[in-house]
Amino acid sequence: MKKVSVIMPTFNNGEKLHRTISSVLNQTMKSTDYELIIIDDHSNDNGETLNVIKKYKGLVRFKQLKKNSGNASVPRNTGLKMSKAEYVFFLDSDDLLHERALEDLYNYGKENNSDLIIGKYGVEGKGRSVPKAIFEKGNVAKADIIDNSIFYALSVLKMFKKSVIDKNKIKFKTFSKTAEDQLFTIEFLMNSKNYSIKTDYEYYIVVNDFESSNHLSVNKSTGNQYFATINEIYKAIYKSPIYKNQEKRHQLAGKYTTRLLRHGQKKNFANSKMKYEDKIEWLNNFSKTINKVPRDSDKYVTQIFNLKLEAIRQNDLLAVMIADKLL
């Protein structure tokens, strides 16, 4: 059994793939202990991406999907099916791994019986930012979702124990084109106990490249899809077999609501340049979703968002506009 499978979806990445692949193949971990699984989402760049991957024949495992799926969910699920490793690590095709990433995170996970190991992020270029609060306390062998701000680092660019995924049949949902990585991570967190944070290096480098339009998330989700995903996140919290105490579930839900209000999609929709009818539709979806969440969770929402949260529950656009201006 391999120690780690690195799962990487690709789509029209071309020559830029060389740098990402090299960052995986040049790890300090023994090469026979890990593998790189590349799943191509049916690139249509006249074979440029496939030609790059073919140069690594024998060094990587590769599969191309028969048709384009539109985002990373189907490729990642395909990679999960192919992996038989102890841990899986999800990597975006334009990002980079520090040479010690797999060895350090795996060893730290084994030392602490970790289900999830989160390595510190770094950024190259301007654009996408990375979570910082989660890493402020340095290395944490036994992290807490709330105390260590894990809800603010919900991308899947981490190391997950494969047995937890398999046992609980966790997979990426394909009904939405956004926040599906949040849902995967939340479902994993709600079905596992031990989380570790490693900060010795910037283990995962997010590369900002806005000359490229080939991100797998280029197909945007609708409001209906987005809030359907958010609804599933709350369901996962309230169905957790690990966090069975109802008050703890309320606390987790409240903290996720804070994250949603602080960083969620179109968080400032009420005072944005959206059309009035689009604002009404967005608020309707938001209100329906949040009103499925018990009010007992509201006391755990950060206080500055109380007015906005209540306005959303009341489906009152004017009140949301006023609350936003008071933030």
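Backbone N, Cα and C atoms are what each Cβ position is placed from, and that goes for glycine too.
Keep in mind that what you see is a predicted model, and the values were worked out from it rather than measured.
Sequence annotations record features per position, and here Swiss-Prot assigns active site, proton acceptor to D181. DSSP assigns D181 (active site, proton acceptor) to a helical segment in the three-state reduction.
The Cβ neighbour count for D41 (UDP-N-acetyl-alpha-D-glucosamine binding site), using a 10 Å radius over every protein chain in view, is 25. The secondary structure of D41 (UDP-N-acetyl-alpha-D-glucosamine binding site), as reduced to three states from DSSP, is coil rather than helix or strand. The UDP-N-acetyl-alpha-D-glucosamine binding site annotation in Swiss-Prot covers P9, D41, N68, R76, D92, S93, D94, and the record cites experimental evidence as its basis.
Annotation comment: Swiss-Prot describes D94 as Mn(2+) binding site, evidence class experimental evidence. In the three-state DSSP classification, D94 (mutagenesis position) falls within coil. Within 10 Å of the C-beta of D94 (mutagenesis position) there are 19 other C-beta atoms, taking all protein chains into account.
Remark: R76 (mutagenesis position) has I7, P9, I39, F90, V156, F172 as non-local neighbours, by Cβ distance under 8 Å and separation of at least 6 in sequence. Under its mutagenesis entries, Swiss-Prot includes R76 to A with the note: Loss of activity.
Here the residue is the original one, while Swiss-Prot reports the published mutagenesis D94 to A with the comment Strong decrease in activity.
Looking at Swiss-Prot, the entry for mutagenesis of E180 to A says: Strong decrease in activity. Using a 10 Å radius centred on the Cβ of E180 (mutagenesis position) and all shown protein chains, the other Cβ atoms total 25.
The Cβ of R259 (mutagenesis position) lies under 8 Å from the Cβ of F151, Y152, L154, each on the same chain and at least six residues away in sequence. DSSP assigns R259 (mutagenesis position) to a helix in the three-state reduction. Annotation of the published mutagenesis R259 to A in Swiss-Prot: Strong decrease in activity; the original residue is retained in the structure shown.
Under mutagenesis, Swiss-Prot gives I322 to E with this note: Increase in activity. Other Cβ atoms within 10 Å of the Cβ of I322 (mutagenesis position) number 15 in total over all chains. Classification of I322 (mutagenesis position) by DSSP places it within a helix.
DSSP assigns R76 (mutagenesis position) to a helix. In the three-state DSSP assignment, the secondary structure recorded for P9 (UDP-N-acetyl-alpha-D-glucosamine binding site) is strand. Listed binding-site residues: N68, S93; maximum Cβ neighbour count within 10 Å falls on S93.
Cα to Cα, D92 (UDP-N-acetyl-alpha-D-glucosamine binding site) and D181 (active site, proton acceptor) are separated by 12 Å.
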